[in-house]
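Notes to accompany the following structure.
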Amino acid sequence: MKPPSLPLLLLLLHLSATISAAPSLSPTPSPTTSPIPPHKPSSSSSPLDPKQLKALESLNIPTVKDPCNHRPTTKSTSSSVVTCDTSSPFRLVTSISFTNCSTDLSISTTALRALSPSLTSLSFLNCPSLSPPPRLPDSLHSFTAVSSFLRRRNGLSGVFLARLVNLTDLTVSSVPVSTSGLFVILGNMHEIVSLTISHANLSGNIPKSFHSNLTFIDLSDNLLKGSIPTSITLLSNLKSLNLSKNTISGDIPDSIGDLISLKNLSLSSNKLSGPIPDSISSIPELTHLDLSGNQLNGTIPRFISKMKYLTHLNLANNAFHGVLPFNASFIKNLEVFKIGGNSDLCYNHSVLSSKMKLGIAQCDKHGLPLSPPPQKEDSNSDYDYGNEDDTSEKKKEEHHGPNKVVLGVAIGLSSLVFLIIFMILLAKWCG
C-alpha cells in the first residue's frame, strides 16, 4: 500500500506552522531579593547613665539590650526610638520618639527631670490616650505631637507650649490647642525656626509679628480670622507659608513679594478677596502657589507664566474673569494645574485645545465664555498629560484586541479545512 505522503505532509506542515505561530509562555523567573543586612549596633565604650536608664524603664522603653540601638521591627505596634550621645563616662539620652503608645504609658515629671538637660527632642505620634505631663524639660529644642493627648477635650494648652522657650522646631497637628491667641505660644520662642500648628482648633488673629528666624510656617486647618498682617513679609528667610483652611479675609498684601526666599505659598480655602498682587512676580523661586477656594477677582496676571520654577498652580473656585493668559507649553510644564470654578473665565481656543479639559469655557470673539462651565472645580478637571497618554494607550489596546481574536479564529478554521481535505483524500485512497 502506498502511504498518503502528500496530504499527510501538508497537514504536518500546517500544524507545525500553527504551533510555531502561537504565543509561547516562558516560565516566569522567581523574584530574587537582595538580603537585608542586619542592624549592627553602634559600639560604644560608655554605658548609659544609670539615672537615665531607670527613667527609660519607667517609660516602658526596653532596656535589656542597649536602648540607644533598639529599633522597632514593625510600624503597627507600640514603639519607641531612643537616640543617645557618645559622651563619657556615661552616654546621655538626646532624643525619644514614641509611636502608637500603649494605654498604660504615663510620662512622669520624675522621668523627664532625669532625662534633662541632655534631652533635646521629644516626639509623640498617634498617642491619643496619653495625658500630657505637667511640664516638659526646658532643654527641648524640638517637640512634636501628632494625633496625641486626646484624652482631654482641650488637648494642650497655650501656656503649656509657651514654656518651651528654647524650641527651634514645634509641630502640633490633629491635637486641640486651647489658647487665647497664637501670640501667647510664640511670645518667648525667640529661637523658633519651624512652626506647625495645624488642625488644632486654633482661633484668634494671626500675630502682627513673628520671630525673624522662621523658615517654615504651617497654621492650616484652624479657625484663624482677620487679615494677613503686612509685617509677616519681614520674614526674609521664610521658605513655606501655609495658612489654608481658615477664615482669613481681606486682600493679599502687596508686600508679600518681599518674601524672596519663599517656595511654597498656600492660602487656599479662606475668604480672601481682591486681585492677585503683582508683587508675587518678585518671588524668584516660588514652586507651589495655591490660592483656590477664595473670593479673589480681577484678571489672572500674565507674569505667572514667566515664573520658571512654578510646578503647582491652583487658582480654582474664585471669581476671576477674562481670558486665561497661559499657553499650552506653560500648562504642560506644571505638575498640578487647576483653574475651574471661575464662571467668568474662559480660554482662547486658538491657543489652547478643548482636549485639555481645563474646567472653564471657551471664549467667544469678545473674550466672554461661550457656555457656562462647572460651578465648582472637579478633581477630574485637572489637566494631566499622563492621564491623556494612558487613555490613548488603552484605546490602542482596545483597537488591537479584536485583531488577535480574528487571527485565532482564522487559524482554527484553516486547520479544520485541512483536516477535512485529508480525511477525504484518505477515504478515496482506502477505497
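The backbone N, Cα and C atoms fix where each Cβ goes, glycine too.
No noted substitution is present; original residues retained.
According to Swiss-Prot, the mutagenesis experiment S108 to F carries the annotation: In snc2-7; reversion of the snc2-1D mutation leading to the suppression of constitutive defense responses and subsequent reduced resistance to H.arabidopsidis NOCO2. In the structure as shown, the Cβ atom of S108 (mutagenesis position) sits within 10 Å of 13 other Cβ atoms.
For P137 (mutagenesis position), the same-chain residues lying six or more positions away in sequence with a CB closer than 8 A to its CB are L112, R113, L115, S116, P117, L119, L122. Experimental mutagenesis at this site is recorded by Swiss-Prot as P137 to S, annotated: In snc2-6; reversion of the snc2-1D mutation leading to the suppression of constitutive defense responses and subsequent reduced resistance to H.arabidopsidis NOCO2.
Within 10 Å of the C-beta atom of G204 (mutagenesis position) sit 16 other C-beta atoms, taking all shown protein chains into account. Here the residue is the original one, but Swiss-Prot notes a mutagenesis experiment at this spot, G204 to R: In snc2-2; reversion of the snc2-1D mutation leading to the suppression of constitutive defense responses and subsequent reduced resistance to H.arabidopsidis NOCO2.
P277 to S appears in Swiss-Prot as a published mutagenesis result, with the remark: In snc2-4; reversion of the snc2-1D mutation leading to the suppression of constitutive defense responses and subsequent reduced resistance to H.arabidopsidis NOCO2. Counting every protein chain shown, the number of other Cβ atoms lying within 10 Å of the Cβ of P277 (mutagenesis position) is 16. In the three-state DSSP assignment, the secondary structure recorded for P277 (mutagenesis position) is coil.
In Swiss-Prot, the entry for mutagenesis P402 to L states: In snc2-3; reversion of the snc2-1D mutation leading to the suppression of constitutive defense responses and subsequent reduced resistance to H.arabidopsidis NOCO2. The structure shown retains the original residue.
Among the sequence features in Swiss-Prot, the mutagenesis site G412 to R is noted as follows: In snc2-1D; constitutive activation of defense responses leading to enhanced resistance against H.arabidopsidis NOCO2. Dwarf morphology and constitutive defense responses in snc2-1D npr1-1 double mutant, thus suppressing the npr1-1 susceptible phenotype. Secondary structure at G412 (mutagenesis position), as computed by DSSP, is helix. Summarising the environment of G412 (mutagenesis position), the number of other Cβ atoms within 10 Å of its Cβ, over all protein chains shown, is 11.
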Integer Cα-Cα distance in angstrom, G412 (mutagenesis position) to P277 (mutagenesis position):
71
